[in-house]
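**Student:** Annotated active site, 1 per Swiss-Prot: HIS215, in sequence order. Summarising the annotation, Swiss-Prot assigns active site, 2 to HIS610 and lists similarity to another entry as the type of evidence. The Zn(2+) 2 binding site annotation in Swiss-Prot covers CYS1067, CYS1070, CYS1087, HIS1094. Residues or ranges marked as Zn(2+) 3 binding site by Swiss-Prot on the basis of sequence analysis: CYS1079, CYS1082, HIS1098, HIS1104. Listed in Swiss-Prot is the mutagenesis experiment LEU66 to Ala, annotated as follows: Abolishes accumulation in the cytoplasm; when associated with A-70. Mutagenesis annotation in Swiss-Prot: LEU70 to Ala, described as Abolishes accumulation in the cytoplasm; when associated with A-66; the structure shown retains the original residue. Experimental mutagenesis is annotated in Swiss-Prot for LEU988 to Ala, with the remark: Does not affect accumulation in the cytoplasm; when associated with A-991. What Swiss-Prot says about the mutagenesis result for LEU991 to Ala is this: Does not affect accumulation in the cytoplasm; when associated with A-988.
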Amino acid sequence: MTSTGQDSSTRQRKSRHNPQSPLQESSATLKRGGKKCAVPHSSPNLAEVKKKGKMKKLSQPAEEDLVVGLQGLDLNPETRVPVGTGLVFDEQLNDFHCLWDDSFPESPERLHAIREQLILEGLLGRCVSFQARFAEKEELMLVHSLEYIDLMETTQYMNEGELRVLAETYDSVYLHPNSYSCACLATGSVLRLVDALMGAEIRNGMAVIRPPGHHAQHNLMDGYCMFNHLAVAARYAQKKHRIQRVLIVDWDVHHGQGTQFIFDQDPSVLYFSIHRYEHGRFWPHLKASNWSTIGFGQGQGYTINVPWNQTGMRDADYIAAFLHILLPVASEFQPQLVLVAAGFDALHGDPKGEMAATPAGFAHLTHLLMGLAGGKLILSLEGGYNLRALAKGVSASLHTLLGDPCPMLESCVVPCASAQTSIYCTLEALEPFWEVLERSVETQEEDEVEEAVLEEEEEEGGWEATALPMDTWPLLQNRTGLVYDEKMMSHCNLWDNHHPETPQRILRIMCHLEEVGLAARCLILPARPALDSELLTCHSAEYVEHLRTTEKMKTRDLHREGANFDSIYICPSTFACAKLATGAACRLVEAVLSGEVLNGIAVVRPPGHHAEPNAACGFCFFNSVAVAARHAQIIAGRALRILIVDWDVHHGNGTQHIFEDDPSVLYVSLHRYDRGTFFPMGDEGASSQVGRDAGIGFTVNVPWNGPRMGDADYLAAWHRLVLPIAYEFNPELVLISAGFDAAQGDPLGGCQVTPEGYAHLTHLLMGLAGGRIILILEGGYNLASISESMAACTHSLLGDPPPQLTLLRPPQSGALVSISEVIQVHRKYWRSLRLMKMEDKEECSSSRLVIKKLPPTASPVSAKEMTTPKGKVPEESVRKTIAALPGKESTLGQAKSKMAKAVLAQGQSSEQAAKGTTLDLATSKETVGGATTDLWASAAAPENFPNQTTSVEALGETEPTPPASHTNKQTTGASPLQGVTAQQSLQLGVLSTLELSREAEEAHDSEEGLLGEAAGGQDMNSLMLTQGFGDFNTQDVFYAVTPLSWCPHLMAVCPIPAAGLDVSQPCKTCGTVQENWVCLTCYQVYCSRYVNAHMVCHHEASEHPLVLSCVDLSTWCYVCQAYVHHEDLQDVKNAAHQNKFGEDMPHSH
């Protein structure tokens, strides 16, 4: 799938390759018999490429995708990068307030406080100011109905009593004679920034406006909001500037249901909201605010909700949601514009949000978003009601937009258990729709650390903000330092002029940096040789002295000396050049730590990361990065926390060995491994190598076991693994072993990372360590690709936004396997990799509904095409009249409820199937606003139908406050019918066929239909379903439960006992025969969790993972929390079938 495939291909993943069992790491270290300069043989030759090309005929859809993708390419390297941050701040927006309540939180004082803070920090003068303008009525009509706009316009002429009467017909709003004009001005302010941004007048922007807008719906005021500014801006950008894909990020503490309802059928707008939910107890009390609501119809998968179910959520929780969910999906969606509903009511001290985020945290969120859409980013103020916190939050985000480094986070950057659960559930709901979210075999085995210890760690690591920290923002004259010396070209191969590690490497890089004007933007720093004392921090004195003797050796002796090492050549200048390269890195460290520059690049050679304490290796003599790290710690006078990221395609064995017992240095390497056959050979680069002694867990190896790894694979590793660990480590300095031999065209690497990809990797790391980051050149042997790649990284260091990644394919399955393998290894060391606790997983994973997506339209869906009502809205219909549904909440495992929802959804999930039904999706959305509806509870109580729907464009179904004992139970599975009322569902004529009256209600209340563990307890008549709904084969395929095709715990299955298998045995503990399971390790029989839960107790005591149902012969893995169907289970299943039915199983698949 290409990056532009959102407009022409289905969002449902086309194929799900079964992940293979990862090979066991070899315990023996392979001898390094191969040479580093050997060319990998896995790449196809020219003849194969030509043959393959002739066999592939470009289809029309693929050609259209290619054309759209090429539109994003910039073939002119000297194109001017837009500069400046736009700001709209108009005093007229303070011309309204609540006439009857002076204490109303949405007040003019909010903007006054912001303005004072921006003046205090000198930010107003650094921005490009734009005059606010009024939005035209035609522009508002891109989202809102004309009748609603006209109604709002009449408020200009109402007196206070009339305004109050009208305001009371809505939820949480007030009206003032100037409310309409200010709302128009607020919307127009955002549109002005859109024009400036798309016209390359600015790089990004912020609209400091009021009233807020994200709760406003098509024809409904709500939650202080009259017009939905960002929704109008998205439609405006699509119409005027031909933007095809817009990302809207809503980090306001309240769910922006208005924005969600406007776009929940539209695949051209991706909506992401992270908000306080508390299982529906927090405003706006909607099921549509939960993780299970993902949009419907063509927009299924394009609505993302991350609900916080407790207060006090911190920066770490928000950052984790961005890393694990938003950034991966956005990288596949590839937005062309990012709009942020920037509410700051999640900051510590806000009376409404009751969260514990800090201004620095919002600076980091802003920075992460600046890597998307080529940097085209607009923040629009929404909520925030603690004046001091609001002002600090706005200023922090504005600092980041202006290019200032993100402050270091003071709290422990580890998400809490509740956040991990919410993130996991959201991922579960979204995984079928986004290829980048596909998780390979990522087992959820219990960590070796006891659960009690983990909980104690969380308690000890808990952080509670007592006050907003006074963030400091460094003012630097020079942002990026550059160190280079042509003397390093003196190191050369006297016997082979075509050796890949050629002196031309650094010369070509410098020439390119000068050609594109980047060198002139940097502060040129003089290189110096490393001192012996600096070298001795990482290398032995004997080795240094031995290398020094090569300066006076004869040519024949130099050749013999080089042969003593692995992949090494030596000339008389080698020792001096190696000292100069290492000293240059140390000089750059001095400049960064002293504040002379913020970050820097060292264009040096020979490279260093293979150099061992006592030996040269792989073109390397002195380990420049390692020496620079030790030099930084000496300057600081303490064990400075240093992150070393090594993205050279070869594993940095030398760096790993130097720091493998040091917890002050986190070493992360991404490299080709090919199961130990890629240089430097052996098992040092395996994922199982995690360090030793005090440094255990601080060595992280991401081994690629094949070629062609590209941008998508590296970004997946960044999002899932590198950045979560890095944020938890919270480094004070970042050093990058910047080898570019994983770049496209490199003769040694065989990978496909683009210069743009390296720019993104650099940008994402720049949020760490207060922006103190240094790139030190390692490998890279294609002169063109290393020059362009280093230039791309330099652009990022200078603050230029990373370019869009065009034609980005999904991550390779082999890459996902490697990443998952590393995550499994390091979960015990890094809490940020434990997405959720085991006992919470069942909430999300049981009976997950999967519906094939419709092919999205190539153009955005207009508001009129979706939900525009006909006729004027009567005044009494404006009032929100939502009533909680009667009946119980549907639990996750209820087979009848889930199957019925699946079948009902089946009739509505495709345009072809919809032809035979009287249900209109647009009408249904007008009625319930896209909220989730429990159809079974509705069908069971038809007398309540009139009270279960809302007025036109109402908020949707409210979430009733659950009893205390049920606060952790949530409804699952967003159906495509998330806007259908119970009354309208009767139009399908199927409920009568299923006879779902009191019988359905009884089935709903019983636990016999639960699919959690014992599918054998299900008593649903599938034939009745078939008769009621026709042949499913003619419609979209759906699955109530999809078993795993492989499980890492299959090795726990033991041979069938000699006495055979008796599935009629009673439970060993209680003697029941009602519903039992047999353990496939010890073959003892116990009852299910829905009888007396003795099999659950057996699993907890024995840790035996796999069990077989004596009822329906299904196999369940307690550790994976999923059903498993694999050929290794066929023998035991067949034996059980023979015992139960007296014959072999009818089929073996």
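Note: Cβ is positioned from N, Cα and C throughout, glycine not excepted.
Please go over these features one by one and say how buried each is and what sits next to it.
**Tutor:** Around the Cβ of HIS215 (active site, 1), the same chain contributes ASP222, GLY223, TYR224, CYS225, ASN228, HIS254, GLY256, GLN257, GLY258, PRO284, each under 8 angstroms and 6 or more positions distant in sequence. When secondary structure is read from DSSP and collapsed to three states, HIS215 (active site, 1) falls in the coil class.
In this structure, HIS610 (active site, 2) belongs to neither helix nor strand by DSSP; it is coil.
Its own atom aside, the Cβ of CYS1067 (Zn(2+) 2 binding site) has 23 Cβ atoms within 10 angstroms in the protein chains shown.
HIS1104 (Zn(2+) 3 binding site) carries neither a helix nor a strand DSSP state and counts as coil.
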**Student:** Which one of these binding-site residues has the most other Cβ atoms within 10 Å of its own Cβ: CYS1070, CYS1079?
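**Tutor:** Of CYS1070, CYS1079, the one with the most crowded Cβ is CYS1079.
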**Student:** Would you mind pulling the DSSP three-state label for CYS1079 (Zn(2+) 3 binding site)?
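**Tutor:** Strand, per DSSP.
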**Student:** Run through the Cβ atoms and count how many others sit within 10 Å of the one on HIS1104 (Zn(2+) 3 binding site).
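**Tutor:** The Cβ of HIS1104 (Zn(2+) 3 binding site) has 22 Cβ neighbours within 10 Å.
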**Student:** Which of the listed recorded positions (HIS610, HIS1094, HIS1098) has the least company, meaning the fewest other Cβ atoms within 10 Å of its Cβ?
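**Tutor:** Lowest Cβ count within 10 Å among the recorded positions (HIS610, HIS1094, HIS1098) is HIS1094.
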**Student:** Using all protein chains shown, find which of the binding-site residues CYS1082, CYS1087 scores highest when you count other CB atoms within 10 A of its CB.
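**Tutor:** By the 10 Å Cβ neighbour count, CYS1087 comes out on top.
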**Student:** Whose Cβ lies within 8 Å of the mean position of the Cβ atoms of CYS1067, CYS1070, CYS1087, HIS1094, the Zn(2+) 2 site, other than those residues?
**Tutor:** PRO1066, LYS1068, THR1069, GLY1071, THR1072, ASN1076, TYR1086, VAL1091, ASN1092, ALA1093, MET1095
**Student:** List the Cα distance (Å, whole number) between CYS1070 (Zn(2+) 2 binding site) and CYS1079 (Zn(2+) 3 binding site).
**Tutor:** 16
**Student:** Neighbourhood of the Zn(2+) 3 site (CYS1079, CYS1082, HIS1098, HIS1104): other residues with Cβ within 8 Å of the Cβ centroid, in order?
**Tutor:** LEU1080, THR1081, TYR1083, GLN1084, TYR1086, MET1095, HIS1099, SER1102, VAL1107
**Student:** Round to a whole number and give the Cα-to-Cα distance in Å for the pair HIS1094 (Zn(2+) 2 binding site) and CYS1079 (Zn(2+) 3 binding site).
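**Tutor:** Computed Cα spacing between HIS1094 (Zn(2+) 2 binding site) and CYS1079 (Zn(2+) 3 binding site) is 11 Å.
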